[in-house]
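Trainee: Below is the structure I would like to discuss, written out as structure tokens.
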Amino acid sequence: MESAIGEHLQCPRTLTRRVPDTYTPPFPMWVGRADDALQQVVMGYLGVQFRDEDQRPAALQAMRDIVAGFDLPDGPAHHDLTHHIDNQGYENLIVVGYWKDVSSQHRWSTSTPIASWWESEDRLSDGLGFFREIVAPRAEQFETLYAFQEDLPGVGAVMDGISGEINEHGYWGSMRERFPISQTDWMQASGELRVIAGDPAVGGRVVVRGHDNIALIRSGQDWADAEADERSLYLDEILPTLQSGMDFLRDNGPAVGCYSNRFVRNIDIDGNFLDLSYNIGHWASLDQLERWSESHPTHLRIFTTFFRVAAGLSKLRLYHEVSVFDAADQLYEYINCHPGTGMLRDAVTIAEH
């Protein structure tokens, strides 16, 4: 049994765990492992937004243009494509890229082809919305959890390997305790989302500044290779409750501290749906994510179902990754997106102060 925290990230703990040292988890789970050369990763959520069906071809082409840019020097080591319909009826194509270090992502994003595409006046006049939500957690600021050991998705795809069975799972509070930084830091949030350029009500280009210790969760489901019984388990038992919980967070986020919640379906380069999905949730703080997870009926039902079936899972793949970030390691930019998009909804403007 291993700790979820890599040996090179372990230090004397000043904050106590929720369980005794003798705790044994009820079933096996694993985490991604990176060597000590990995200091910081970058997660880039690059979106194309449209509303009318006749805009779909242009939106898909814009998504392909973004993906093509990943082939340039210093592009991400891994990426995936997703689709989401928000509660305003807009469709969003989201390209998610992962880099193993900040410098390569900076070189890529500031290269002439990439920077000129995002900064072009065409982005303001082509009838589509675009957004960039880019965050860069340090190695001690993110954690992963997998119910499987091969072909890790998300940030796991840029890690160097997989752990053995880990101790910190199966109890409330284990998510926090998988963060290396949790050994000595409560990860308390401070500040607010603030619009620092543009006006969401007007449109055009808008930039939002984040604050310390915003939390981001990506919680995924992969039933592509599942047999009939596991497909039924996911589609008939897990998904309805999961959808209910995700819709609640999408529509009632401000009441519980959730800035943005998108339950997305993976797609291929032509926009066809794949049998994979995940949730993208931005939270004002990790403790607010914890409070919702531990108290909301929909998540409790999901958690109970997972506990019941986890030990017997074969080809239904469930996982999550959770990160927190310093304010300086976040960029939220929106171009002609509706004002309820992403971090725009809860960001305050100068006029509101």
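Heads up, the Cβ atoms here are built off N, Cα and C, so glycines get one too.
Original residues fill every noted site, and no substitution is shown.
So Swiss-Prot says this about it:
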MUTAGEN   GLU143 to Gln  Retains 14% of wild-type activity with Z-phenylacetaldoxime as substrate
MUTAGEN   ARG178 to Gln  Retains 36% of wild-type activity with Z-phenylacetaldoxime as substrate
MUTAGEN   SER219 to Ala  Retains 23% of wild-type activity with Z-phenylacetaldoxime as substrate
BINDING   SER219, HIS320  aliphatic aldoxime binding site
BINDING   HIS299  heme b binding site
MUTAGEN   PHE306 to Ala  Retains 33% of wild-type activity with Z-phenylacetaldoxime as substrate
MUTAGEN   HIS320 to Ala  Retains 11% of wild-type activity with Z-phenylacetaldoxime as substrate
ACT_SITE  HIS320  active site
Trainee: If you measure from the Cα of SER219 (mutagenesis position), which of the recorded positions GLU143, HIS299, HIS320 is the nearest?
Mentor: HIS320
Trainee: Counting Cβ atoms within 10 Å across all protein chains shown, which of the recorded positions ARG178, HIS299 comes out on top?
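Mentor: Of the recorded positions ARG178, HIS299, the most buried by Cβ count within 10 Å is ARG178.
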Trainee: Specify the count of other C-beta atoms within 10 Å of the C-beta of HIS320 (mutagenesis position).
Mentor: 17
Trainee: With every protein chain in view, what's the tally of Cβ atoms within 10 Å of the Cβ of PHE306 (mutagenesis position), excluding that atom itself?
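Mentor: Its Cβ shell of radius 10 Å holds 15 other Cβ atoms.
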Trainee: Fill in the CA-CA distance, PHE306 (mutagenesis position) to HIS299 (heme b binding site), as an integer in Å.
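Mentor: If we compare the Cα positions of PHE306 (mutagenesis position) and HIS299 (heme b binding site), the gap is 10 Å.
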Trainee: Quick one: Cα separation, HIS320 (mutagenesis position) versus GLU143 (mutagenesis position), in Å?
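Mentor: On Cα coordinates alone, these residues lie 8 Å apart.
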Trainee: Give the helix, strand or coil assignment DSSP yields for SER219 (mutagenesis position).
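Mentor: Where SER219 (mutagenesis position) sits, the three-state DSSP reduction gives strand.
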Trainee: ARG178 (mutagenesis position) to GLU143 (mutagenesis position): how many Å between their Cα atoms?
Mentor: 6
Trainee: Express the distance between the Cα positions of GLU143 (mutagenesis position) and HIS299 (heme b binding site) as a whole number of Å.
Mentor: 20
